[in-house]
Amino acid sequence: MPATLHDSTKILSLNTGAQIPQIGLGTWQSKENDAYKAVLTALKDGYRHIDTAAIYRNEDQVGQAIKDSGVPREEIFVTTKLWCTQHHEPEVALDQSLKRLGLDYVDLYLMHWPARLDPAYIKNEDILSVPTKKDGSRAVDITNWNFIKTWELMQELPKTGKTKAVGVSNFSINNLKDLLASQGNKLTPAANQVEIHPLLPQDELINFCKSKGIVVEAYSPLGSTDAPLLKEPVILEIAKKNNVQPGHVVISWHVQRGYVVLPKSVNPDRIKTNRKIFTLSTEDFEAINNISKEKGEKRVVHPNWSPFEVFK
């Protein structure tokens with residue numbers, strides 16, 4: 001029997017009391033005018049949650065699309081992220097992001113990665129880059145800085161009014177435990193944005209975050225070319241049975257698991273498709289849960305932060 005699709009309108013609550021739409025538009029790898037068109041399409045289609053980052057180099061396009069959409073700013077949940085070369089100056093970095101976005105504030109500001117890149121290795125004054133050492137490795141600094149120091153600075157930002165909440169991204173359970181137990185910690189992160197999809201379900205991390213009142217956000221929810229979920233036989237069979245597209249199946253699985261989902265696309269039809277969900281049967285839901293158990297887990301995004309252990 002065909003499933004009944006509907007636009008997702010579900011809202012989750014941050015530990016600040018703020019409301020966050022469960023499905024948002026991701027803009028990673030959306031370049032220049034593509035990002036503008038994607039955000040404009042999304043907002044006109046009813047999205048009210050847009051996720052960007054300084055390192056995406058598209059904040060100006062995202063901000064212009066928000067302005068041109070005609071949707072009141074207070075109706076849109078906007079997230080951006082602190083890049084790793086600016087861990088020592090998050091307020092300066094946030095000011096720069098706000099200037100590029102053309103906004104007075106963002107709703108959520110995330111530490112993009114727990115590792116700091118040493119700005120001493122930056123070339124051509126390009127702060128939004130991945131500086132490398134002479135041997136070509138990332139200029140990761142674990143000697144002079146750590147993410148706890150970054151968090152101690154970030155947790156003061158909501159008081160400025162420049163962001164309504166702060167959180168983290170790509171944090172493992174161990175790194176979250178270290179942050180929460182640190183002497184200078186006064187604020188539990190509002191969110192932890194991590195890679196999640198049926199080949200990397202992150203059950204333990206999701207449960208830990210929920211136990212601490214941290215909202216989980218899923219990036220790369222449809223996998224990528226390295227994790228071709230939309231061609232998985234289990235996904236295709238469920239899609240065929242319910243007369244929906246494979247993307248509907250995967251996004252609906254995420255939504256039923258109860259966290260924020262951030263599908264990325266610059267294709268207008270896919271942007272609209274990614275907000276349409278249906279209720280999976282218990283049998284189908286469990287079948288998707290079992291994909292990683294049968295095939296093994298596969299991470300799509302795994303940059304080398306050596307010697308820092310990001311995912312342990």
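Every residue gets a Cβ built from N, Cα and C, even glycine.
None of the listed substitutions appears in this model.
Per Swiss-Prot, these features apply:
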type	residues	note
MUTAGEN	Q29 to K	Decreases catalytic activity
MUTAGEN	Y56 to L	Loss of catalytic activity
ACT_SITE	Y56	active site, proton donor
BINDING	H112	substrate binding site
BINDING	220-274	NADP(+) binding site
MUTAGEN	K264 to R	Decreases catalytic activity
MUTAGEN	N267 to Q	Decreases catalytic activity
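Feature annotations (Swiss-Prot) mapped to structure.
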| residue | record | Cβ contacts under 8 Å, 6 or more apart |
| --- | --- | --- |
| Q29 | mutagenesis position | Y56, K264 |
| H112 | substrate binding site | A53, A54, I55, K81, L82, W83, C84, S169, N170 |
| K241 | NADP(+) binding site | D284 |
| H248 | NADP(+) binding site | A3, L5, A239, N242, T273, K276, I277, F278 |
| L262 | NADP(+) binding site | I23, G24, L25, G26, D51, Q193, E217, A218, Y219, P221 |
| N267 | mutagenesis position | none |
| D269 | NADP(+) binding site | none |
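Around the Cβ of V255 (NADP(+) binding site), the number of neighbouring Cβ atoms within 10 Å comes to 20. Taking each of the recorded positions Y56, V234 in turn and counting other Cβ atoms within 10 Å of its Cβ gives the largest count for Y56. Look at K264 (mutagenesis position): DSSP puts it in a strand.
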